[in-house]
Amino acid sequence: MATEPPSPLRVEAPGPPEMRTSPAIESTPEGTPQPAGGRLRFLNGCVPLSHQVAGHMYGKDKVGILQHPDGTVLKQLQPPPRGPRELEFYNMVYAADCFDGVLLELRKYLPKYYGIWSPPTAPNDLYLKLEDVTHKFNKPCIMDVKIGQKSYDPFASSEKIQQQVSKYPLMEEIGFLVLGMRVYHVHSDSYETENQHYGRSLTKETIKDGVSRFFHNGYCLRKDAVAASIQKIEKILQWFENQKQLNFYASSLLFVYEGSSQPTTTKLNDRTLAEKFLSKGQLSDTEVLEYNNNFHVLSSTANGKIESSVGKSLSKMYARHRKIYTKKHHSQTSLKVENLEQDNGWKSMSQEHLNGNVLSQLEKVFYHLPTGCQEIAEVEVRMIDFAHVFPSNTIDEGYVYGLKHLISVLRSILDN
């Protein structure tokens, strides 16, 4: 039987000096929580992490996650053996004297680690000081997905195994579990949230729609964010397929993409553009506009050719619902736009036949397009939660299985 690895507490701060925080130089203790700007303040100006979607919540659990005034996040160390094990993992990967190529590569897929932090009033309360992956986003859409066929580690008791299996019996077959999500809806300027009960309700038949919900902003499916997420996951998969040092249990992927946008022109100009191009083509009520950086706005012209340029931000944005995706170089997704001469669905029509509801919807969609769109969406996918990571001499088949199935689900969302 395998023996559990030791978990020494190596207190060090491998991050850059400006991000290292020593308890001795923290500001004056604030004592009990006090309201500040509508948010409760804890521990030297720290506040509960507002955009947390899963895991231990500060104020609800004995341990939780806080936001430090410098923009980092503080994850309170869990009780032994989980907390010391996670601390050991971060110290091992981010050790200054680490020359292991596998671990150096792994750093790319983790939040940056800046050592440990503790408040002067409670020096024994240890927190992992980590990068806030959502920090650069204005309206971050966030999803936490537990990866692997088993959510319990090799040293779990029979009671623990039974408990974990009963929470989500499909874990072994599906290979991942949505623990929570927070999606920004542009039309209402608000967030839709789902917790772990939502993820546990998903079956083999509904998992695709359940995941795609994270990429829908209330107007359209963010296929650009889906495609970017696939690319990120594939890099993590490649790392797992080439390492036999570590096995991960009950670990997650954190997905983040930008949900907000800024208008490239005024509403009036966007409406004018919509009227101009829609007046030359037909868009039925059943057809769906989908949000993708590689799409084009199609319109009928005198010679039947395509592309209507609507500015740099719009010209590569939209197409009809009927699209063809092909896989290139491990799911590099490209779009084949049909020539209108071969597409009888687009028929010339006069302005009076324009559906007012469609035009109104287009105005809103155009207005909420992101500016300065790149070829691929700004997306972060990072590995988190390492309280159950163990040394190994074999490929982590359970994690690999989960990644592959998640990629398959995301591809099916693109191809549908």
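Cβ from N, Cα, C; glycine included.
Those substitutions? Not in this structure, it's all original residues.
Under DSSP, GLU131 (ATP binding site) is assigned to coil, being neither helix nor strand in the three-state scheme. Cβ neighbour count for GLU131 (ATP binding site) (all protein chains, 10 Å cutoff from its Cβ): 17. Here Swiss-Prot flags LYS75, GLU131, ASP132, VAL133, ASP144, ASP385 as ATP binding site, drawing on experimental evidence.
According to Swiss-Prot, the feature substrate binding site maps to ARG82, LYS146, LYS160, ILE161, GLN162, GLN163, GLN164, VAL165, SER166, LYS167, GLN196, HIS388. Secondary structure from DSSP puts SER166 (substrate binding site) in a helix. Annotation for SER166 (substrate binding site): no spatial neighbours, criterion Cβ-Cβ under 8 Å with sequence separation of six or more.
Quoted from Swiss-Prot, the note on the mutagenesis of GLN78 to Ala is: Strongly decreased enzyme activity. GLN78 (mutagenesis position) carries neither a helix nor a strand DSSP state and counts as coil.
For ARG82 (mutagenesis position), the same-chain residues lying six or more positions away in sequence with a CB closer than 8 A to its CB are ALA387, HIS388. The annotation that Swiss-Prot gives for the mutagenesis experiment ARG82 to Ala reads: Strongly decreased enzyme activity.
Quoted from Swiss-Prot, the note on mutagenesis experiment ASP144 to Asn is: Loss of kinase activity and ability to execute necroptosis; when associated with A-146. DSSP classifies ASP144 (mutagenesis position) as strand under the three-state reduction.
Under its mutagenesis entries, Swiss-Prot includes LYS146 to Ala with the note: Loss of kinase activity and ability to execute necroptosis; when associated with N-144.
According to Swiss-Prot, the mutagenesis experiment LYS160 to Ala carries this note: Strongly decreased enzyme activity. In the three-state DSSP classification, LYS160 (mutagenesis position) falls within a helix.
Within its own chain, GLN163 (mutagenesis position) has no residue 6 or more apart in sequence whose C-beta sits under 8 angstroms from its own. Experimental mutagenesis at this site is recorded by Swiss-Prot as GLN163 to Ala, annotated: Moderately decreased enzyme activity.
Here Swiss-Prot notes a mutagenesis experiment, GLN163 to Arg, with the remark: Decreased activity with inositol 1,4,5-trisphosphate. No effect on phosphorylation of inositol 1,3,4,5-tetrakisphosphate.
According to Swiss-Prot, the mutagenesis experiment GLN164 to Arg carries the annotation: Decreased activity with inositol 1,4,5-trisphosphate. Increased phosphorylation of inositol 1,3,4,5-tetrakisphosphate. On its own chain, GLN164 (mutagenesis position) has LYS150, SER151, TYR152, ALA156, MET171 as residues at least 6 apart in sequence with a Cβ closer than 8 Å to its own Cβ.
What Swiss-Prot notes for the published mutagenesis of LYS167 to Ala is this: Decreased enzyme activity. Within its own chain, LYS167 (mutagenesis position) has SER151, ARG200 as residues 6 or more apart in sequence whose C-beta sits under 8 angstroms from its own.
In Swiss-Prot, a mutagenesis experiment is listed as GLN196 to Arg, annotated with the note Decreased activity with inositol 1,4,5-trisphosphate. Increased phosphorylation of inositol 1,3,4,5-tetrakisphosphate.
Among the mutagenesis experiments that Swiss-Prot reports, HIS388 to Ala is described with the note: Loss of enzyme activity.
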**Prompt:** For ASP132 (ATP binding site), which of the recorded positions GLN78, LYS160, GLN162, GLN196 has the nearest Cα in space?
**Reply:** GLN78
**Local backbone state of ASP385 (ATP binding site), from DSSP in three classes** = coil
**Prompt:** Looking at the binding-site residues LYS75, GLU131, VAL133, GLN162, ASP385, which has the shortest Cα distance to GLN196 (mutagenesis position)?
**Reply:** ASP385
**Complete:** All chains considered, the count of other Cβ atoms within 10 Å of the Cβ of LYS146 (mutagenesis position) is 22
**Request:** Could you state the whole-number distance in Å separating the C-alpha atoms of ASP144 (mutagenesis position) and GLU131 (ATP binding site)?
**Result:** 16
**Asked** Near LYS146 (mutagenesis position), meaning Cα within 10 Å, which of GLU131, VAL133, GLN162, ASP385 (binding-site residues)?
**Response** ASP385
**Spatially closest candidate among LYS75, GLU131, VAL133, the listed binding-site residues, to GLN162 (substrate binding site) (Cα to Cα)** = LYS75
